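J.: Pulled these features from Swiss-Prot for this protein:
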MUTAGEN   Lys205 to Ala  Only the chorismate mutase activity is observed
MUTAGEN   Glu252 to Gln  No activity is observed
ACT_SITE  Glu252  active site, proton donor
MUTAGEN   Leu268 to Ala  Only the chorismate mutase activity is observed
BINDING   Gly270, Thr271, Tyr385, Arg405, Gly419, Ala420, Gly421, Lys438  substrate binding site
MUTAGEN   Thr271 to Ala  Only the chorismate mutase activity is observed
BINDING   Glu297, Glu431, Glu434  Mg(2+) binding site
Amino acid sequence: MSELSVATGAVSTASSSIPMPAGVNPADLAAELAAVVTESVDEDYLLYECDGQWVLAAGVQAMVELDSDELRVIRDGVTRRQQWSGRPGAALGEAVDRLLLETDQAFGWVAFEFGVHRYGLQQRLAPHTPLARVFSPRTRIMVSEKEIRLFDAGIRHREAIDRLLATGVREVPQSRSVDVSDDPSGFRRRVAVAVDEIAAGRYHKVILSRCVEVPFAIDFPLTYRLGRRHNTPVRSFLLQLGGIRALGYSPELVTAVRADGVVITEPLAGTRALGRGPAIDRLARDDLESNSKEIVEHAISVRSSLEEITDIAEPGSAAVIDFMTVRERGSVQHLGSTIRARLDPSSDRMAALEALFPAVTASGIPKAAGVEAIFRLDECPRGLYSGAVVMLSADGGLDAALTLRAAYQVGGRTWLRAGAGIIEESEPEREFEETCEKLSTLTPYLVARQ
């Protein structure tokens, strides 16, 4: 098991295996299965890439919906509602643990707003604000370079796989792009306000973001396939769940909790463009590794993450095991670090998630002041953006990927979103340019829905 793996526990459901034919791309096959098996019947699903394996969780057996003012558990068409108070992680964790009494894995997403309760900002949320959606699937299909494994799969799932292996996946048509150069939300102006507030001592860092509207409907599975070929994410995902469609190439882990109690977080902060040719990329990397603004931004993010993980760790177990190395993520390169600890016996995976959520690299420092500034200066609510896509296992494991470099669709609206970390040395024009670089993870690879 790799350092960042989350064990899935022993399989207790009916399973079968199909050898993976040579030359078949597992990401392509998994995304096409999502299109054929789930989207064709308008069924909720989540596809999650983790450590060389794509897990397609198809169909909802039971769903946990956590809102700011209510918890709902939906099973067999029956919805049970209850009010909750205190920590959202405790409320969500208890409900998810019940799901995991009957299955090995659960999947879902956690909104940015899930993290505001820890900082006393829950009164800033509108009624019925979605905080999390987690479900146990009817069927799981795990795709890797070696094999395809099916759990509780029906005839139509097996037939879909046989058909795709026999005929091949669809060709990806020509992509379309969108213009990211406009600034209708006044991002540069908002950055300037944040710089003034930082200079006045209100906080040290804040991540501000901007949305880019996509003026056409996109084919999410095809876009995922095309974009995945050009990205090197730590995790990736494709989903239709809880009223939202999304796909993304996550650059970092918010939290990974292993069954043996090891906790990992991987803050990335500090950015330069990538993919402009070897010589230009080398110059950008050298600048990234020597630029005082980027180094300061990264160092204070690592310090904050280390303090947060210490809150839920066994005393003396928290350590930075990899500091400020360059991580390549598609169209950009980042300074990244890895922090590891051992979960204290008095804590659990939800306590670990809450301690590190929202990610310091998507909120601010100090985090309470940064989140408060986001409520005032950013386009809110953020929802899934800068939240997490999660996979949980019955053995206590958790894998939570930061939701960035993603496309979203709710109703008839499709959009992208990207942000930048603002510190006192920030320049509005450079921060705007950084959002353009991050948006380039997706903008060349948008496939219109036919």
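Cβ atoms here come from the backbone N, Cα and C positions, even for glycine.
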J.: Just to be sure I understand the packing, how many Cβ atoms besides its own are within 10 Å of the Cβ of Glu297 (Mg(2+) binding site)?
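T.: Cβ-Cβ neighbours of Glu297 (Mg(2+) binding site) within 10 Å number 24.
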J.: Measuring Cα to Cα, how many Å separate Gly421 (substrate binding site) from Lys205 (mutagenesis position)?
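T.: Cα-Cα distance, Gly421 (substrate binding site) to Lys205 (mutagenesis position): 7 Å.
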J.: Based on Cα distances to Lys205 (mutagenesis position), point out the closest of the binding-site residues Gly270, Glu297, Gly419, Glu434.
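T.: In terms of Cα distance, Lys205 (mutagenesis position) lies closest to Glu297.
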J.: Give me the largest Cα to Cα distance among Gly270, Thr271, Tyr385, Arg405, Gly419, Ala420, Gly421, Lys438, the residues the record lists as binding substrate, in Å as a whole number.
T.: 19
J.: For Lys438 (substrate binding site), which DSSP three-state class applies?
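T.: Looking at the DSSP assignment, Lys438 (substrate binding site) belongs to a helix.
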J.: Around Gly419 (substrate binding site), which of the listed recorded positions (Leu268, Thr271, Glu297, Glu431) come within 10 Å, judging by Cα atoms?
T.: Glu431
J.: Residues with Cβ closer than 8 Å to the Cβ of Thr271 (mutagenesis position), same chain and 6+ apart in sequence?
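T.: Spatial neighbours, sequence-distant, of Thr271 (mutagenesis position): Leu288, Glu294, Val332, Gln333, His334, Ala420, Glu434, Glu437, Lys438.
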J.: Same chain, not part of Glu297, Glu431, Glu434: whose C-beta falls within 8 angstroms of the C-beta centre of the Mg(2+) site? Give them in sequence order.
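T.: Same chain, not in Glu297, Glu431, Glu434, Cβ within 8 Å: Thr271, Lys293, Glu294, Ala420, Gly421, Ile422, Ser426, Arg430.
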J.: Which one of these binding-site residues has the most other Cβ atoms within 10 Å of its own Cβ: Gly270, Gly419, Gly421?
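T.: Counting Cβ neighbours within 10 Å, the top one is Gly421.
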J.: Near Glu252 (mutagenesis position), which of the recorded positions Leu268, Gly270, Glu431 can be found within 10 Å, Cα to Cα?
T.: Leu268
J.: Counting distance between Cα atoms, which of the recorded positions Leu268, Glu297, Glu431 is nearest Arg405 (substrate binding site)?
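T.: Sorting the recorded positions by distance from Arg405 (substrate binding site), the top entry is Leu268.
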J.: Quick one: give me the count of other CB atoms within 10 A of the CB of Glu434 (Mg(2+) binding site).
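T.: Its Cβ shell of radius 10 Å holds 19 other Cβ atoms.
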J.: Can you give me the same-chain residues 6 or more apart in sequence from Tyr385 (substrate binding site) with a CB-CB distance under 8 Å?
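T.: Phe112, Ser209, Thr403, Leu404, Ala406, Tyr408, Arg417 - these are the non-local Cβ neighbours of Tyr385 (substrate binding site), listed in sequence order.
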J.: For Leu268 (mutagenesis position), which residues of its chain lie six or more apart in sequence with Cβ-Cβ distance below 8 Å?
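T.: Pro251, Glu252, Arg327, Arg329, His334, Leu335, Gly336, Thr361 - these are the non-local Cβ neighbours of Leu268 (mutagenesis position), listed in sequence order.
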